[in-house]
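Here's what Swiss-Prot has on this protein:
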type	residues	note
BINDING	TYR19, GLU106, GLU117, TYR323	substrate binding site
MUTAGEN	HIS158 to Ala	Reduces enzyme activity by 97%
MUTAGEN	HIS159 to Ala	Abolishes enzyme activity
ACT_SITE	HIS159	active site, proton donor/acceptor
BINDING	ASP195, HIS197, ASP284	Zn(2+) binding site
MUTAGEN	TYR323 to Phe	Reduces enzyme activity by 99%
Amino acid sequence: MRVIFSEDHKLRNAKTELYGGELVPPFEAPFRAEWILAAVKEAGFDDVVAPARHGLETVLKVHDAGYLNFLETAWDRWKAAGYKGEAIATSFPVRRTSPRIPTDIEGQIGYYCNAAETAISPGTWEAALSSMASAIDGADLIAAGHKAAFSLCRPPGHHAGIDMFGGYCFINNAAVAAQRLLDKGAKKIAILDVDFHHGNGTQDIFYERGDVFFASLHGDPAEAFPHFLGYAEETGKGAGAGTTANYPMGRGTPYSVWGEALTDSLKRIAAFGAEAIVVSLGVDTFEQDPISFFKLTSPDYITMGRTIAASGVPLLVVMEGGYGVPEIGLNVANVLKGVAG
């Protein structure tokens, strides 16, 4: 299984995160990718290549052009405005406010942000582009006939919606990969999100589309980030009616329960007729993850990989979350072992 990985992820190295009323070192940091890369190499997945550079043709089909222009220019505009720290949103277009987009950078950050823990820092745009490129190259491998590939993306992407960033995400890598597969000739693609946190950005992008089935297994949004999407009754709209499946689960969920949701989601994906599955892989379902509340163990990730691989369709694994403990590398490697058989 080929691994696509860009060293440019290091350009995204924010120093602050708003968490629990404090500015703390971010949970989403460069060492995450280094731990994962070392572990997958040690597990034998050592065919690691850097992605090619890609333009915006594919990403413009899933993200708003104005939003992408904002991301590209935000840091320079923030500094030009005289602000000293990293760019953190402080005001938001909440209920019953104007739909107009502000012209100044402070207002625009609030307009395009869905979660204030995520600062924009130097190199954010460049790192996001490199992460997107890893997803595109992974999709190209699947389109070329590979049975599986791993896009070791950082920063992650599944909280990035059509025109919003947050949850450490800026460009939705899984969505871009799915779009790339469609552009290469596929008619139906599934995105299976196994991160602890609901893929609200991915749902936002595909909720009214009928060519991508989105399934998400996640912590109940009544008590877990991102809070405002991810309920079971959200099943799609218009052309996308019936193409979203949410599986919210409560505190302490073990694999015995989580695995039942996985099995059901794969049945739904098979009924949809997906020609490939993009797996949004977060290992923050791990029992020791510092910002989650599921109870999966390291061996469970091998079972997870085997179960997904049993679907029989090509798999592109795209890295999402998993924080704070060295076992994130082992757990990712275990998923790949399960996929590889």
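In case you wondered, yes, glycine gets a Cβ from its N, Cα and C as well.
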From the Cα of GLU106 (substrate binding site) across to the Cα of ASP284 (Zn(2+) binding site), what is the distance in angstrom? 31
Judged by the number of other CB atoms within 10 angstroms, which among GLU106, GLU117, ASP195, ASP284 is the least packed of the binding-site residues? GLU106
Rank the recorded positions TYR19, TYR323 by the number of other Cβ atoms within 10 Å of each Cβ and report the first-ranked residue. TYR323
Rounded to a whole number of Å, the separation of the Cα atoms of TYR19 (substrate binding site) and HIS158 (mutagenesis position) comes to 20
Whole-number answer please: how many Å between the C-alpha atoms of HIS159 (mutagenesis position) and HIS197 (Zn(2+) binding site)? 9
Show which residues of the chain containing HIS197 (Zn(2+) binding site), separated from it by at least 6 in sequence, have their CB under 8 Å from its CB. HIS158, HIS159, GLY167, HIS218, GLY219, ALA224, PHE225, PRO226, GLY282, ASP284, SER292, GLY321
Fewest other C-beta atoms within 10 angstroms, as judged across HIS158, HIS159, which are the mutagenesis positions: HIS159
Restricting the comparison to the recorded positions GLU106, GLU117, TYR323, which residue's C-alpha is spatially nearest the C-alpha of ASP195 (Zn(2+) binding site)? TYR323
Per DSSP (three-state), TYR19 (substrate binding site) is strand
